[in-house]
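What Swiss-Prot annotates here:
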- Ser112 to Asp: Insensitive to the stimulatory effect of PKA inhibitor on calcium-stimulated adenylate cyclase activity (MUTAGEN)
- Ser178 to Ala: Does not affect the stimulatoty effect of PKA inhibitor on calcium-stimulated adenylate cyclase activity (MUTAGEN)
- Asp416, Val417, Asp460: Mg(2+) 2 binding site (BINDING)
- 416-421, 458-460, Arg504, Lys1031, 1106-1108, 1113-1117, Lys1153: ATP binding site (BINDING)
- Asp416, Asp460: Mg(2+) 1 binding site (BINDING)
- Leu432 to Ala: Does not affect dimerization; when associated with A-439. Dramatically reduces the levels of the N-glycosylated monomeric species; when associated with A-439. Loss of calcium- and calmodulin-responsive adenylate cyclase activity; when associated with A-439. Affects membrane raft localization; when associated with A-439 (MUTAGEN)
- Asn818 to Gln: Does not affect deglycosylation. Does not affect plasma membrane targeting; when associated with Q-814 and A-885. Affects membrane raft localization; when associated with Q-814 and A-885. Does not affect CCE-stimulated adenylate cyclase activity; when associated with Q-814 and A-885 (MUTAGEN)
- Asn885 to Glu: Does not affect deglycosylation. Does not affect plasma membrane targeting; when associated with Q-814 and A-818. Affects membrane raft localization; when associated with Q-814 and A-818. Does not affect CCE-stimulated adenylate cyclase activity; when associated with Q-814 and A-818 (MUTAGEN)
- Ser1120 to Ala: Does not affect the stimulatoty effect of PKA inhibitor on calcium-stimulated adenylate cyclase activity (MUTAGEN)
- Leu1196 to Ala: Consistently high basal adenylate cyclase activity; when associated with A-1200. Does not affect calmodulin binding; when associated with A-1200 (MUTAGEN)
- Val1197 to Asn: Does not affect calcium activated adenylate cyclase. Significant high basal adenylate cyclase activity. Significant high basal adenylate cyclase activity; when associated with Q-1202 (MUTAGEN)
- Ser1199 to Asp: Increased CCE-stimulated adenylate cyclase activity. Has a high basal activity (MUTAGEN)
- Leu1200 to Ala: Consistently high basal adenylate cyclase activity; when associated with A-1196. Does not affect calmodulin binding; when associated with A-1196 (MUTAGEN)
- Arg1202 to Gln: Does not affect calcium activated adenylate cyclase. Increases slightly basal adenylate cyclase activity but not significantly, and retains an appreciable calcium regulation. Significant high basal adenylate cyclase activity; when associated with N-1197 (MUTAGEN)
- Arg1204 to Glu: Does not affect calcium activated adenylate cyclase; when associated with E-1202. Greatly diminishes calmodulin binding; when associated with E-1202 (MUTAGEN)
- Leu1208 to Glu: Does not affect calcium activated adenylate cyclase; when associated with E-1209. Does not affect calmodulin binding; when associated with E-1209 (MUTAGEN)
- Leu1209 to Glu: Does not affect calcium activated adenylate cyclase; when associated with E-1208. Does not affect calmodulin binding; when associated with E-1208 (MUTAGEN)
Amino acid sequence: MELSDVHCLSGSEELYTIHPTPPAADGGSGSRPQRLLWQTAVRHITEQRFIHGHRGGGGGGSRKASNPAGSGPNHHAPQLSSDSVLPLYSLGSGERAHNTGGTKVFPERSGSGSASGSGGGGDLGFLHLDCAPSNSDFFLNGGYSYRGVIFPTLRNSFKSRDLERLYQRYFLGQRRKSEVVMNVLDVLTKLTLLVLHLSLASAPMDPLKGILLGFFTGIEVVICALVVVRKDTTSHTYLQYSGVVTWVAMTTQILAAGLGYGLLGDGIGYVLFTLFATYSMLPLPLTWAILAGLGTSLLQVTLQVLIPRLAVFSINQVLAQVVLFMCMNTAGIFISYLSDRAQRQAFLETRRCVEARLRLETENQRQERLVLSVLPRFVVLEMINDMTNVEDEHLQHQFHRIYIHRYENVSILFADVKGFTNLSTTLSAQELVRMLNELFARFDRLAHEHHCLRIKILGDCYYCVSGLPEPRQDHAHCCVEMGLSMIKTIRFVRSRTKHDVDMRIGIHSGSVLCGVLGLRKWQFDVWSWDVDIANKLESGGIPGRIHISKATLDCLSGDYNVEEGHGKERNEFLRKHNIETYLIKQPEESLLSLPEDIVKESVSCSDRRNSGATFTEGSWSPELPFDNIVGKQNTLAALTRNSINLLPNHLAQALHVQSGPEEINKRIEHTIDLRSGDKLRREHIKPFSLMFKDSSLEHKYSQMRDEVFKSNLVCAFIVLLFITAIQSLLPSSRLMPMTIQFSILIMLHSALVLITTAEDYKCLPLILRKTCCWINETYLARNVIIFASILINFLGAVINILWCDFDKSIPLKNLTFNSSAVFTDICSYPEYFVFTGVLAMVTCAVFLRLNSVLKLAVLLIMIAIYALLTETIYAGLFLSYDNLNHSGEDFLGTKEASLLLMAMFLLAVFYHGQQLEYTARLDFLWRVQAKEEINEMKDLREHNENMLRNILPGHVARHFLEKDRDNEELYSQSYDAVGVMFASIPGFADFYSQTEMNNQGVECLRLLNEIIADFDELLGEDRFQDIEKIKTIGSTYMAVSGLSPEKQQCEDKWGHLCALADFSLALTESIQEINKHSFNNFELRIGISHGSVVAGVIGAKKPQYDIWGKTVNLASRMDSTGVSGRIQVPEETYLILKDQGFAFDYRGEIYVKGISEQEGKIKTYFLLGRVQPNPFILPPRRLPGQYSLAAVVLGLVQSLNRQRQKQLLNENSNSGIIKSHYNRRTLLTPSGPEPGAQAEGTDKSDLP
């Protein structure tokens, strides 16, 4: 059978959604939302996962995230997994103190579902979760269906051989069990007959009968033993062969009975039992079962005609037997086909569940990769370990935290590409981005070889640190070697591209603080006085040389020749702070010797003539950004032994995870090996009644639509027709009452069929179709129809006995088939009342979805009625038949044999019903669990999209997620009209200090985090939705407007530039508000410019979105040459903004490094504010903001915890989800422990 969602005329929500809940409260639209603790917000997000997933029936549309500020969490976990809530696991030993600071959490924007932060809504497209293939995509032949009624076909298999093999293996245990039960039932019947014979028979048993009885019993016992003992080696094919052997044994017994060597009369009842068992209990394909059923029927009819002792007395009796066997074969075909269909449906649901869980793992892997594209592994490990140990009762006491690490004895390298500005004007966008990606990919490779950690790429600036996170005694040597290799590489670039480029490198040794600040566009960074010195060493250096400080020289221990650097002469900072500098002396021939990998590529490509931007075409080529995150192959990195010690045990599992049919099939094989169905049954289903232990789950199951209910009812109607035909061939002596009664029964059953299939006939009245729909969707109504159908068939089987006249029963003993006296009154053949009663019992088996306990109750009532009729009211009819037609060798009368036959059918039908109901309920459980996994997957996808939007603009994220990028170029884009803003805090350098009072600078960074977070919050207002934050550089905030493709064709061409100007004004107001609360006097120095830029994504391991061009350099210079507390713009920008309602003050002409050399001094203006409001800009209204990095990492931890909880349930409670499914690797693969890292700070309250 198939259990499907409701799809009635008026529609309905999916019934297997466990707890539909009302939508969460919205966050409101105030200009300043209430601040939240990130732990509280993330706990709310976690608890709302299923609420969002089930809202709207779990449809595939976009979903709005609720604002946790509006209301507290309202936990509605699915009942199926409600028992799986386990406490979080602590690390045990090895915990370290963590530094804390202030970050804020705000939910994602509403109104556009998964809309990106920069315009352009819609799903970013991580996974199309609701596009799973339908059953017809799997089946080779799904059967013939007409008006909702499914008719059997001979072939019912999957298209895929592997899928068919897995299906056969999946239900091998159940079919093995059915084979054993069938043989045991037959053996018990034989033993019962043997005991009755020994007790009741007047004469001893014929030796040949005893031998045959023992032989057939032995065969069936051996089959049972082989199937039970050798179950691990019993394949599906061998099980089919054992079924054939069982059928041969039973059919041979029919032959023996026909020859007079059986224990039951003429054996017609045993033939019916054999036919039913062949179709419903023996593990035979439908084609084999049909051939076996026809063979058994033909054998019995032949014996009845040819064997003298069994000779029938009329053609009507022969036809009645033929119709009887036809009816049993027809019902058996329906039962076998629809049962197999139900099992295949359950198997597909199992596969979908496994597939959903596999895809959930893939989503987790993507999320981990996204985190690792922002943070180094050791920081992620620190956050995960800390968050894993967060207890619910402590969440309320956790204040804003940041994760800042302090590392001593490190060396910092800054490198800048000289001549890059001119290069960016001569290359196309694609060539520029390709060149940068290849260049920085080589730098990343060199950094790995020289034990350096790349921190960030700032335009054409690259900086890295050695000694972080693993302390190294040779950190200074590593940076110097890194610098020398970079110079060799850039010189190779210069020789290949014919562009005048070089490297200016500065190195300083000391200590750093590292971590992530802000709420948007997370980027790992380092801060300290020593970082500033390294930066100034680079800017005051000489192209092609390595400029080092005295501190670095001391760490080199004289291993390199140096000369005076005279950095004070080239840089004001170095002169002001009296920093001694040196230049590494390196023989020119050493610099001309290229790195080994470049030499190999150059040799292999020596015949190339290429003066373009691409300089690497050899065997090595840089990876494309995000290929390891959103690519098709999602393989995980292995955990090192040291890194495993840093993770909680349940997060350090290792399993190679792939996606695709092969991996799904492997998972299903694991499921089969662990006999998951039996485990699910023990956990969720009651032993005898098979009802769910969870009442709400039972209610949902009972309301599931039964797609084969119409087919079952049609089959029951066919059985009634056969019963009518049998009793018409052997009619009652009173034809008129019999004709009336069967006419009424047929009309009643026809009405039942009509009322249950009416919804497929549009020509019928609407009220009738709605009634039909209601019946199909209502458990009680379906049961009423089922019981009415069974009652009609039962009445058809027994009602004719009411017209029998005891005085007119005629002896048939001495008549032959050719006798002139033909007696066709059914009262002369009372056993046919029993045979048709058996057909009525089989009607119960036809209704696959009927509860097995109800089936048992109905069967017991039938047997009780038959016992009443045969043993009391109509006992004389059966006794008269036995006296006249049975020999003295028959130790059982027709009454007793009939009750024994019905008892056999009762057990067989009940067991078959139990198997079918278990299959249906297992199917339902898999659906519920798969639905839960898909809902959780959707939440994870939203998490991933949030993370990706915090790395890339929304339209760029969609570029990487929606397209087939197998052969795609790097992402690059040219823009003609973009606004660029740099906002720095000049006073923060003087404010920053590394003393014991401020925890070695940590408290200063805590304040900087608050400032950046407030700036990020402003971007959550819809008036600034055209603005994208690019990065923070120390205490400098960089933002851009006009990047969204959707806004490029907007009528208000410079509306985004006006929004950028408004944003800069809002920043000045925000910093003033911060000054009030922190008792500081910070001022912003802001520079704005506009023009053309090149945007692109570079870096494979740590992808980074950036923009380049003269406009960027000019905006940066507008900041660096500006005045604190003022907003400086060039004349071109002034001319645009002055017509948009902004007021300015002319500053004058200033010298701008890198631009004035070619264009002379630049006229600049100070932006004062707005003269008049812009009518196109709405009043400030806060959109739900972004999740903080801590929030997303905690979401990842809680997702992994939920998986671990399910795994523990599977191991301890045998929940039936494959054990190996959750034994998975994580991406958190650090190089080793961090004994040199000092985690700074503790939890502290907000700043005053």
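Cβ coordinates come from backbone N, Cα and C, glycine included.
Although substitutions are noted, the structure shown does not include any of them.
Overlay of Swiss-Prot annotations on the structure.
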residue: Ser178; record: mutagenesis position; Cβ neighbours (10 Å): 21
residue: Asp416; record: Mg(2+) 2 binding site; Cβ neighbours (10 Å): 21
residue: Val417; record: Mg(2+) 2 binding site; Cβ neighbours (10 Å): 24
residue: Leu432; record: mutagenesis position; Cβ neighbours (10 Å): 24
residue: Leu458; record: ATP binding site; Cβ neighbours (10 Å): 20
residue: Arg504; record: ATP binding site; Cβ neighbours (10 Å): 23
residue: Ile1107; record: ATP binding site; Cβ neighbours (10 Å): 22
residue: Leu1114; record: ATP binding site; Cβ neighbours (10 Å): 25
residue: Arg1117; record: ATP binding site; Cβ neighbours (10 Å): 24
residue: Ser1120; record: mutagenesis position; Cβ neighbours (10 Å): 16
Nearest of the binding-site residues (Leu458, Arg504, Ile1107) to Val417 (Mg(2+) 2 binding site), judged by Cα-Cα distance: Arg504
C-beta crowding around Gly419 (ATP binding site), within 10 angstroms: 15
CB-centroid shell, 8 A cutoff, Mg(2+) 2 site Asp416, Val417, Asp460, site residues removed: Ala415, Lys418, Phe420, Gly459, Cys461, Tyr462, Met503, Arg504
Length of the line joining the Cα atoms of Leu458 (ATP binding site) and Ser1120 (mutagenesis position), in Å: 16
Listed in sequence order, residues with CB under 8 A of Asp460 (Mg(2+) 2 binding site) and six or more positions away: Asp416, Val417, Phe420, Leu436, Trp1108
Nearest recorded site to Ser1120 (mutagenesis position) by CA-CA distance, among recorded positions Ser178, Gly419, Leu432, Leu1114: Leu1114
Where Asp460 (Mg(2+) 2 binding site) sits in the secondary structure, as DSSP reduces it to three classes: coil
Top Cα neighbour of Leu432 (mutagenesis position) in the set of recorded positions Ser178, Gly419, Leu1114: Gly419
Rounded distance in angstrom between the Cα atoms of Leu1114 (ATP binding site) and Ser178 (mutagenesis position): 81
Rounded to the nearest Å - Cα separation of Ser178 (mutagenesis position) and Ile1107 (ATP binding site): 69
